[in-house]
Amino acid sequence: MGFSFDWDDIFQYSTVKIVRIRDRRLGILHLSFLVGIVAYIVVYSAIIKKGYLFTEVPIGSVRTSLKGPNTFASNLTYCSNQQHNGSTYPFTPLECNYWDEQLALFPVGQDSTFTCTTRVRLSKQEANCNFTDPTCKFVDEPGSAKNIYIADIESFTILIDHTMYASSSGSQFNAVDLHGYILNQDGDEVQIDANGTSIGVSGKPDIMTIGQLLSFGGVSLDQASPVDSNVSIRYDGVVLFVFITYSNTYTYSTSDFKYVYSVQQIANTIYDVPETIILESIHSRLLYKRHGIRVIFIQTGTIGSFHFQTLLLTLVSGLGLLAVATTVVDQLAIRLLPQRKSYSSLKFQVTESMSNPMKKRITTDEGEDVLYTRIEGL
């Protein structure tokens, strides 16, 4: 039994064919798809979403400094050594000491972080043994340990000096050169410029009180600690994230830069750090176990610059929708409409072998096949 091959079938070539179907239903549907897709690509992707911008996250540095108030508050309810004018404190009050910024700030010299003390456990410790002995340990001198609060820490002011840099666009600014905002508890962007404090005012450094910083994060030092409801945050300490978000994409002018502070308390976290002061010998020391407000600055944001390749990619990625629209209309024409048989036979054509006269078979809507010969002249 022999096998015969038709080389024209084996090496057949499929090509694109354009058929103009005079059907208003298909035409209006396809035109609607095209208008919607062009509007999506040009208006939404390219213009509204700024698909012509190459964006990057800036880097930067943050420097902070602390300053005590000119006049301290008194009669504080959390101070056991002060008059309270009949007010009560919901937690156990402690003795209060008035410290300046040099004492209240610890640790010092850290990048992108800031810490100020709210409570200290002070103790004098002695090691009446030789450190060659593995059991040698420091112990508190009897009666030397005491807890104190740092009075009126909320009135201290913090200066925040930050700089941002975006490598691709070459943008570099200091906070003094920009206008900025801080988010309040309602999520609104606000500026501050009163009573010696300022936030986001171009030409002025950012200065706010510790109390303002806490309030923007929804934190009070006299609310319950997140890990022990029997003591306050003033007693245990707190850790805050301060996000500095830079942007030049909030308008259609990439020369307009701004930054926004947002303060977020880290849940279920307190802060303490030990400070050791050696006295007359290494066997004698003062131990300050500090609890306080730990602020961690995180610089982020979106800096954009015009980039032709990014615009081209935005346009090309949307053009794929045009092929989808054409496919949907084609399938509607050849599978769903009453004229689907005629439309299908017009869309798909299989020629006779090149060795035979060219013919074309078309199916009518009634299902009848009509054979055309010499189709080169059709």
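Our numbering is plain: 1 for the first residue shown, then up by one each step along the chain.
Cβ coordinates are placed from backbone N, Cα and C, and glycine is handled just like the others.
Bear in mind that the values here come from a model prediction, so they are computed numbers and not experimental data.
Under the heading of mutagenesis, Swiss-Prot lists Lys67 to Ala and annotates it as follows: More than ten-fold decrease in ATP sensitivity. Sequence-distant neighbours of Lys67 (mutagenesis position) (same chain, 6+ residues apart, CB-CB distance under 8 A): Glu101, Phe156, Thr157, Ile158, Leu159.
The Cβ of Lys289 (mutagenesis position) has Val120, Arg121, Ser123, Asp272, Val273, Pro274, Glu275 as same-chain neighbours under 8 Å, each 6 or more residues away in sequence. A strand conformation is recorded for Lys289 (mutagenesis position) in the three-state DSSP classification. Among the mutagenesis entries in Swiss-Prot is Lys289 to Ala, noted as: ATP elicits smaller currents.
A 10 Å cutoff on Cβ-Cβ distances gives Asp330 (mutagenesis position) a total of 17 other Cβ atoms nearby, all chains included. Here Swiss-Prot describes Asp330 to Ala as a published mutagenesis experiment; the accompanying note says: Loss of function.
DSSP assigns Asp330 (mutagenesis position) to a helical segment in the three-state reduction. DSSP assigns Lys67 (mutagenesis position) to a strand in the three-state reduction.
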